[in-house]
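Here the structure is laid out as structure tokens; the discussion comes afterwards.
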Amino acid sequence: MLAFAARTVVKPLGLLKPSSLMKVSGRFKAHQDALPRLPVPPLQQSLDHYLKALQPIVSEEEWAHTKQLVDEFQTSGGVGERLQKGLERRAKKMENWLSEWWLKTAYLQFRQPVVIYSSPGVLLPKQDFMDLQGQLRFAAKLIEGVLDFKSMIDNETLPVEFLGGQPLCMNQYYQILSSCRVPGLKQDSVVNFLKSKKPPTHITVVHNYQFFELDVYHSDGTPLTSDQIFVQLEKIWNSSLQSNKEPVGILTSNHRNSWAKAYSSLIKDKVNRESVNSIQKSIFTVCLDKQVPRVSDDVYRSHVAGQMLHGGGSKFNSGNRWFDKTLQFIVAEDGSCGMVYEHAAAEGPPIVALVDHVMEYTKKPELVRSPMVPLPMPKKLRFNITPEIKNDIEKAKQNISIMIQDLDIMMLVFHHFGKDFPKSQKLSPDAFIQIALQLAYYRIYGQACATYESASLRMFHLGRTDTIRSASTDSLAFVKGMDDPKVPEQQRVELLRKAVQAHRAYTDRAIRGEAFDRHLLGLKLQAIEDLVSMPDIFMDTSYAIAMHFNLSTSQVPAKTDCVMSFGPVVPDGYGICYNPMEAHINFSVSAYNSCAETNAARMAHYLEKALLDMRTLLQNHPRAKL
């Protein structure tokens, strides 16, 4: 239920250039230690905000009932006060009172497959190659680019990011390389080898469902050049031509409990265990995909976004993955490329910073051809497939096929304007887009719904995310007034501006640690830890409605013309991600086909219309020049 974790909004960040590229030992620790600790907000403040957030999404009777429960919860000396004190004690003892709980509840205890339900896919711009040579050359350059970024992490010279003048926690950058999720029966874990005594020097390459260990550093510690990597990729490609191999990787796409059982039988065999260890330890994974069926240009982006998110099923590339791996870059022969990442380790922005760096790097011309030195043959990772494992693979194939058939995903490139228009109106582009989403949803369904937009808590040490609730009394007043003929246009403009400003104010509160969602989660988990009976406010209908996010959304801004995508977090909801560029906006919209009420193409259409109608409204009523 908590897979909504992920979706992180961060405004474009200012970067501090490192003063030198020498190893700055201890610089990372000093930076991290100086960050403020995540506060526990005052109890009454969070409960007031909770009641306010319920108004647009529950009935008056439900709200009145919840108000009673909230009043009981916060009586002097009552259960709320006791739990609040417990949280405050926890905050004094820990580096971050939330991060460990959040990692467990949002990710590691989440039992649905990571594919679609948790791990975001990233669709990158189509490259201009159309053959094997081009595919391998680009993959080699991409690998070189990631290693270039890794050197900044290793040397602690990564530019510190800022948000609103405040330095941000950089810890997630140290979690995304040489790391992997490991399935467990009730709870998964994450292993990270970046800081181990002997950090890994290899990556994993997958082709035709076959896994290889490719060393990307020479014995003297210098990285291979893209020319040298290209030669190694050719060797891998040539030694994995047979396409009838069992797709062991598809096991990682299954329900976490099923995968945990299959995993324990898989690694009983020493050969398998060593192969799995190699994948888990590798710096990252590169998937050399086979071409997908040709489709018309207008559905191409949606089709390829699916490849990045889930691999297209067992007949295509879903077996050409190890979905537990934190970073998997995907390069196909037809020029399509992207990535998929396992969400437990990090939110979108650090991933996007890496992607931006790598995509810039791939455009650099090769100035000198590097000398061709003899390089060892990349090591093929062997798997011994027992009948039991073969059976597990068959089940995983069937399951992913059902999941993919159920996913309705639509890419929309909104060409009419980008960040430029809201900025010209002195409005926040993110808030403008969120209010357009509210308008689109209201026009389809005639009501508001619980809406999740992630806010970054990286101003705080080890901060992850909190929730911006985009459905507000102000947004509801606007969406009702927008199509009401009795409301004059000038008043609609005022309602629109008020709604956008209210969203902006909520965002500012959230990034300063003053939103209520994670606080309520903390109180609930504190109750479980203290073995007290679950307080009534968490057993209430309003709470269930508030946590049923029909719109799960995320702004993930990038310099690269790309977009992230993920599945809805509820069966009757939408997953919406967007990257606002200067003059256009990239959207991905997902829904489930099994829900008759939701439809990704219809939502995309209504979203486009909402954005255009809001622009027209503002253009017809220009603000007086001050």
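Please read every residue number as a count from 1 along the shown chain.
Backbone N, Cα and C define each Cβ position, glycine as well.
According to Swiss-Prot:
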- HIS343 to Ala: Loss of enzyme activity (MUTAGEN)
- HIS343: active site, proton acceptor (ACT_SITE)
- GLU347 to Ala: Loss of enzyme activity (MUTAGEN)
- LYS419, LYS423, SER424, GLN425, LYS426, LEU427, SER428, PRO429, ASP430, SER456, ARG504, GLN555: CoA binding site (BINDING)
- TYR452, SER454, THR465: (R)-carnitine binding site (BINDING)
- MET564 to Ala: Increases activity towards medium chain fatty acids (MUTAGEN)
- MET564 to Gly: Increases activity towards medium and long chain fatty acids (MUTAGEN)
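Sequence features, as recorded in Swiss-Prot, placed on the structure.
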residue: HIS343; record: mutagenesis position; DSSP (3 states): coil
residue: LYS419; record: CoA binding site; DSSP (3 states): coil
residue: SER424; record: CoA binding site; DSSP (3 states): helix
residue: TYR452; record: (R)-carnitine binding site; DSSP (3 states): strand
residue: THR465; record: (R)-carnitine binding site; DSSP (3 states): strand
residue: ARG504; record: CoA binding site; DSSP (3 states): helix
residue: MET564; record: mutagenesis position; DSSP (3 states): strand
- [ ] To the nearest whole angstrom, state the Cα distance for the pair TYR452 ((R)-carnitine binding site) and ASP430 (CoA binding site).
- [x] 13
- [ ] Please determine which of the binding-site residues listed here (SER424, SER428, SER454, THR465) has the lowest count of neighbouring CB atoms within 10 Å.
- [x] SER424
Open item on the list: Around THR465 ((R)-carnitine binding site), which of the listed recorded positions (HIS343, GLU347, LYS419, SER424, MET564) come within 10 Å, judging by Cα atoms?
Closed with: GLU347
- [ ] Pick out which of the recorded positions HIS343, LYS426, ARG504 has the most other Cβ atoms within 10 Å of its own Cβ.
- [x] HIS343
Open item on the list: Between C-alpha atoms, which of these recorded positions comes nearest to SER454 ((R)-carnitine binding site): HIS343, LYS419, SER424, LYS426?
Closed with: HIS343
Open item on the list: On a C-alpha basis, identify the one among HIS343, GLU347, MET564 that is nearest to LYS419 (CoA binding site); the candidates are the mutagenesis positions.
Closed with: MET564
Task: Where the record names LYS419, LYS423, SER424, GLN425, LYS426, LEU427, SER428, PRO429, ASP430, SER456, ARG504, GLN555 as binding CoA, the maximum Cα to Cα distance in Å - done: 25
Task: For GLU347 (mutagenesis position), the number of other Cβ atoms found within 10 Å of its own Cβ - done: 26
Task: Pairwise Cα distance maximum in Å, (R)-carnitine-binding residues per record: TYR452, SER454, THR465 - done: 11
Task: Spatial separation of GLU347 (mutagenesis position) from ASP430 (CoA binding site) - C-alpha basis, Å - done: 17
- [ ] List the Cα distance (Å, whole number) between GLU347 (mutagenesis position) and ARG504 (CoA binding site).
- [x] 21
TODO: Do me a favour and check the Cα-Cα span between SER428 (CoA binding site) and MET564 (mutagenesis position); whole Å is fine.
DONE: 21
- [ ] Work through the binding-site residues one by one (LYS419, TYR452) and point out the residue whose CB has the fewest other CB atoms within 10 angstroms.
- [x] LYS419
